[in-house]
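Before I ask anything, here is the structure I am working with.
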Amino acid sequence: MSRSPQRALPPGALPRLLQAAPAAAPRALLPQWPRRPGRRWPASPLGMKVFRRKALVLCAGYALLLVLTMLNLLDYKWHKEPLQQCNPDGPLGAAAGAAGGSWGRPGPPPAGPPRAHARLDLRTPYRPPAAAVGAAPAAAAGMAGVAAPPGNGTRGTGGVGDKRQLVYVFTTWRSGSSFFGELFNQNPEVFFLYEPVWHVWQKLYPGDAVSLQGAARDMLSALYRCDLSVFQLYSPAGSGGRNLTTLGIFGAATNKVVCSSPLCPAYRKEVVGLVDDRVCKKCPPQRLARFEEECRKYRTLVIKGVRVFDVAVLAPLLRDPALDLKVIHLVRDPRAVASSRIRSRHGLIRESLQVVRSRDPRAHRMPFLEAAGHKLGAKKEGVGGPADYHALGAMEVICNSMAKTLQTALQPPDWLQGHYLVVRYEDLVGDPVKTLRRVYDFVGLLVSPEMEQFALNMTSGSGSSSKPFVVSARNATQAANAWRTALTFQQIKQVEEFCYQPMAVLGYERVNSPEEVKDLSKTLLRKPRL
């Protein structure tokens, strides 16, 4: 930085000025050079005083913010999580233990009728109080394994001390999970939630799939305790999370609980049958607190999800002694999954991008497709375009995660033994009644004639799958083999390259020629190893 030139004083002017000015003036009259950058001058007392005043104001502001935060937290705990309800040794804890051991410790029979104001911890899984099963007919029905009629605000079977049965349908996109979920959604004794982790992925977009696994598990942990306020954390910006209603939950327009009495007069939960989303969207929106009340009435709570990639992510929930969680792993031929992903590629573009971001950068790419001219930078949107490329690229991450889960299931640790069941989609559509009975037996539900007929109707329809995100009655054979005529041979070989490990475990045979693919008389299914 150049110095600006200073005008010279005439001879003899400086002594005269020094004599006429006060003692402090010489410094002021001397030529003033520009201050160098970074040079610090001694602070004046006035400046230090102003600085101290600002520091005090800032500290006071931080202290006030801390106090307001603590008050807000205490207010939340007072309304949402009463401390005396959480204490097993408190009066309500003793009442809960006497009513059947709500914290896992069976207590002695109650000496008298329970007090009306004593209620269980709302955060713990449902366990019927003694009053709910005190009647002799209800107790006899529960011991005989017959579903007792809903009453006293509870549904389903269960005796004193029984835990709520929790189920997670563990699967991936385009695996027939919407139809499989309806087998629980239509059951009058089941509270069903459809892909609630969708809210996490939408809120935290564009986070990759692997980094969102912890948040997904935390949401499931809250939902299995009927704490539906967790939806408010992941509501869209500007939508007012505290004012979120039932109709703001993903999949609510086809949820049988949301669309049925007492939340909505459009349908009845005990009547088996699909709901019309156009009718359900006209239902009055209900507060989440009201939805929580309905959740606590059901003994069986089922959540279907496609955004948990490894069963090990659920290990903390499976280890939790307060939760009785079982995992149903719904699988489908990866080639059929890939074909369905391509057909619905535009509806899954965001999810495909989030999954592809989780790929190992050192992993191989797609040699079969690249050799056939499928490039990521392709301009066209048809076959071989970028949407197809991402749809198939996501299969690498999905199949690698599936291989890890199956490896864990082949040698199950303690937390997974007796809590894991594999169901192939091909077996479901091939023999729906047998598969339904197997699934219901695993989770402790009774198969009604209405549910058997519903499963048969859904797999014997004449409709096609032109609308990939709508559940409808379809031809089972057509749905199971559609990939053999929809995919090119290069696409099939690329999927097999990604998924050969889970295919070997699950009993899906690989193909060797295009002629073998087109020969629909040859089955490519064999007995699975699980």
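Here the Cβ of each residue, glycine as well, is placed from N, Cα and C on the backbone.
What Swiss-Prot shows for this protein is this:
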MUTAGEN   Cys59 to Ser  Does not affect homodimerization. Abolishes homodimerization but not enzyme activity; when associated with S-39
MUTAGEN   Cys86 to Ser  Induces migration in both homodimeric and monomeric forms. Abolishes homodimerization but not enzyme activity; when associated with S-12
BINDING   173-179, 332-340  3'-phosphoadenylyl sulfate binding site
MUTAGEN   Arg174 to Ala  Induces a strong decrease in enzyme activity
MUTAGEN   Arg296 to Ala  Induces a strong decrease in enzyme activity
MUTAGEN   Lys304 to Ala  Loss of function
MUTAGEN   Arg332 to Ala  Loss of function
MUTAGEN   Arg341 to Ala  Induces a strong decrease in enzyme activity
MUTAGEN   Asn457 to Ala  Reduced localization in the Golgi
MUTAGEN   Asn475 to Ala  Unable to sulfate the sialyl Lewis X tetrasaccharide
MUTAGEN   Lys518 to Ala  Has weak or no effect
MUTAGEN   Asp519 to Ala  Has weak or no effect
MUTAGEN   Leu520 to Ala  Has weak or no effect
MUTAGEN   Lys522 to Ala  No effect
MUTAGEN   Lys527 to Ala  No effect
In sequence order, which same-chain residues at least six apart have a C-beta under 8 angstroms from Lys518 (mutagenesis position)?
Arg484, Thr485
What three-state class does DSSP give Lys304 (mutagenesis position)?
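The three-state answer is strand.
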Counting distance between Cα atoms, which of the recorded positions Cys59, Arg332, Asp333 is nearest Asp519 (mutagenesis position)?
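Of all the candidates listed, Asp333 is nearest in space.
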Looking only at C-alpha atoms, tell me how far Val337 (3'-phosphoadenylyl sulfate binding site) is from Lys527 (mutagenesis position), rounded to the nearest Å.
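So the alpha carbons of Val337 (3'-phosphoadenylyl sulfate binding site) and Lys527 (mutagenesis position) sit roughly 20 Å from each other.
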Quick one: pull the CA-CA distance for Cys59 (mutagenesis position) versus Arg296 (mutagenesis position), whole Å only.
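That comes out at 45 Å between the alpha carbons.
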Roughly how many Å separate the Cα of Asp333 (3'-phosphoadenylyl sulfate binding site) from that of Arg174 (mutagenesis position), to the nearest whole number?
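Distance between the two Cα atoms comes out at 10 Å.
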Measure from the Cα of Arg332 (mutagenesis position) to the Cα of every one of the binding-site residues Trp173, Ser175, Phe179, then give the nearest.
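Minimum Cα distance from Arg332 (mutagenesis position) across Trp173, Ser175, Phe179 lands on Ser175.
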Of the binding-site residues listed here (Trp173, Arg335, Ser339), which is spatially closest to Lys522 (mutagenesis position) when Cα positions are compared?
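It is Arg335, whose Cα lies nearest.
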